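**Student:** Dropping a structure here in structure tokens format, bear with me for questions.
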Amino acid sequence: MASTESSLLRSLGLSPGPGSSEVELDCWFDEDFKFILLPVSYAVVFVLGLGLNAPTLWLFIFRLRPWDATATYMFHLALSDTLYVLSLPTLIYYYAAHNHWPFGTEICKFVRFLFYWNLYCSVLFLTCISVHRYLGICHPLRALRWGRPRLAGLLCLAVWLVVAGCLVPNLFFVTTSNKGTTVLCHDTTRPEEFDHYVHFSSAVMGLLFGVPCLVTLVCYGLMARRLYQPLPGSAQSSSRLRSLRTIAVVLTVFAVCFVPFHITRTIYYLARLLEADCRVLNIVNVVYKVTRPLASANSCLDPVLYLLTGDKYRRQLRQLCGGGKPQPRTAASSLALVSLPEDSSCRWAATPQDSSCSTPRADRL
């Protein structure tokens, strides 16, 4: 439509160049929905994400020390979510102003970088929680060795650095360009570099999403098989129910936030590379734009994990909100997600090598 003056190239934030196909140049469609959907959804994520994660950080820092390994992972997850939601006001303005970016190229690069940094750090922190939980349920002795808070802290630092290192090329791909009086902040890159960007993005997706997703599914599959096997003369313990809640929340975050975004983004890239016809490009572009807010919504869903799995976290949160009596702080955090089977017995020693656990036979678990 001439009134919208919105071609596929404009909707993608691109201008004609050596990498543009004739299909893209000739395909026109209305994308005004984006200028309502994205500002509104990002505003909701900003309000909810900041409102949920800022108090969470405060509780972790001032009320929930000392941390166990799981609390360490959750703190870094909340920190990642908070950093991301603080960048959303610029995107809210950008889409509300119909793709006009007045903040400069450097901030454009940083905001686009921060989106993927949060996305993949969240994926890896959730994977760390999943592996940690798996070890506690299925291999309690190994959990003694690998579940130390210091090791968890080093692993979190490695996650931040590895994800940042993998995404450094994104700082070079993403840029701004002018369209008349409008300044665009590209979500991908220039048309002439799009092929290279797809190769880079696909490698990052496989390494930072595909592998962690597979590891998480395997861990939770093995955990669920063990947890759902009945124990003679024993009801399901609270620790087992907490484990099942953890499985449900993490899988929900993956299913709602991460999987749809990566599937639609892959189809979107393929449609452009294969020069699909206008109707297909139209549909794919709309679906891809719709799933972007879902990827951001993990910043709002992650705090649900803290509520469902941390008894001490819930108590401290009630106190922060004005309800409940103060509880004495103890060294053992009930945020710990490593729990041994109900009918296991352990002898704790100064070192993991000297500790031992006796668990039921495999045919009874």
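Residue 1 is the first one shown; counting continues down the chain.
Just so it is clear, glycine is given a Cβ too, placed from its N, Cα and C backbone atoms.
Don't look for the substitutions in this one, it keeps the originals.
Feature table excerpt (Swiss-Prot):
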type	residues	note
MUTAGEN	SER243 to Ala	No effect
MUTAGEN	SER333 to Ala	Greatly reduces agonist-induced desensitization and loss of cell surface receptors; when associated with A-334 and A-339
MUTAGEN	SER334 to Ala	Greatly reduces agonist-induced desensitization and loss of cell surface receptors; when associated with A-333 and A-339
MUTAGEN	SER339 to Ala	Greatly reduces agonist-induced desensitization and loss of cell surface receptors; when associated with A-333 and A-334
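Quick one: how deep are these features, and who are their neighbours?
**Tutor:** Under DSSP, SER243 (mutagenesis position) is assigned to a helix (H, G or I) in the three-state scheme.
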**Student:** With every protein chain in view, what's the tally of Cβ atoms within 10 Å of the Cβ of SER243 (mutagenesis position), excluding that atom itself?
**Tutor:** 25
